[in-house]
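For reference, the structure discussed in these notes is given below.
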Amino acid sequence: MAASGSGMAQKTWELANNMQEAQSIDEIYKYDKKQQQEILAAKPWTKDHHYFKYCKISALALLKMVMHARSGGNLEVMGLMLGKVDGETMIIMDSFALPVEGTETRVNAQAAAYEYMAAYIENAKQVGRLENAIGWYHSHPGYGCWLSGIDVSTQMLNQQFQEPFVAVVIDPTRTISAGKVNLGAFRTYPKGYKPPDEGPSEYQTIPLNKIEDFGVHCKQYYALEVSYFKSSLDRKLLELLWNKYWVNTLSSSSLLTNADYTTGQVFDLSEKLEQSEAQLGRGSFMLGLETHDRKSEDKLAKATRDSCKTTIEAIHGLMSQVIKDKLFNQINIS
């Protein structure tokens, strides 16, 4: 019973995150030093600022990052990722946490973190992990996957001195609420570069107190298409992890775990609706301001989408509880 429950929980997680199995362990873990040196020497990303388009993350690296992000609660956490480059794809093989000071709005790396980083990478090479640092990750608890002004500055600095480098952002709170990993991978454009107009990206809810920071910097970076993979080795390690944690999947409830987050979402939504109502009210007394009206209606439409998203997540959490109650609590005695 325990084995079947563990396997079902693991399969559900893999399907929700579109986990793909690598064709061969050797294919994905083989490190060609000569090929990597040739790529570093050619530096194709300097000729095309949109060169890297894809980001592949191993299942084990993904789990380590999500578990680290979740352990931070409402505080931001930070870590480093090891990997390699294959054409236009950045492959993240492993990740590790950094001993940094975190707040609810930023993470601050001190000298000890940089010493730890250098020692970890050096020790990894001694045990046969030849991949170099390929990026950094940090968490945005409850406010989505995007780069703030500080994040953009940090990533620009990294790309200037440590190319190739990618920034990954994880929202552990929304991951629990939606049941799917909420993660984004980003690269910044050089200063002064104006990117071509792109189509609308996937909509995500941004809290009112973060909208300004999001809007000011959203044109300074672009998102990579993220996918996940697992090898036979990953599968064995995942089975060991799931044997330990699968019970938590059944015993926990997103309605209880994320009660504060849901309350915050409703409060944020009420502020957005009040702001939209005030703008629409002012617009009714001002003639000839069609642009103003359109902006107000656009804000109202976004607030409506946020409301639908919060409602759907709450319904999913409630349905999950009802199903578990039917399965485990209502035993028919014949």
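Even glycines carry a Cβ here, placed using N, Cα and C.
So, quick note: what you're seeing has the original residues, none of the substitutions.
Lifted from Swiss-Prot, the feature list:
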type	residues	note
DOMAIN	55-192	domain 'MPN'
MUTAGEN	HIS138 to Gln	Abolishes ability to deneddylate cullins, without affecting the 'Lys-63'-specific deubiquitination associated with the COP9 signalosome complex
BINDING	HIS138, HIS140, ASP151	Zn(2+) binding site
- Fewest other C-beta atoms within 10 angstroms, as judged across HIS138, HIS140, which are the recorded positions: HIS140
- Using all protein chains in view, find how many other C-beta atoms are within 10 Å of the C-beta of ASP151 (Zn(2+) binding site). 23
- Item | DSSP three-state assignment for HIS140 (Zn(2+) binding site) | coil
- For the domain 'MPN' (55-192), the DSSP helix/strand/coil residue counts are 49 helix, 45 strand, 44 coil
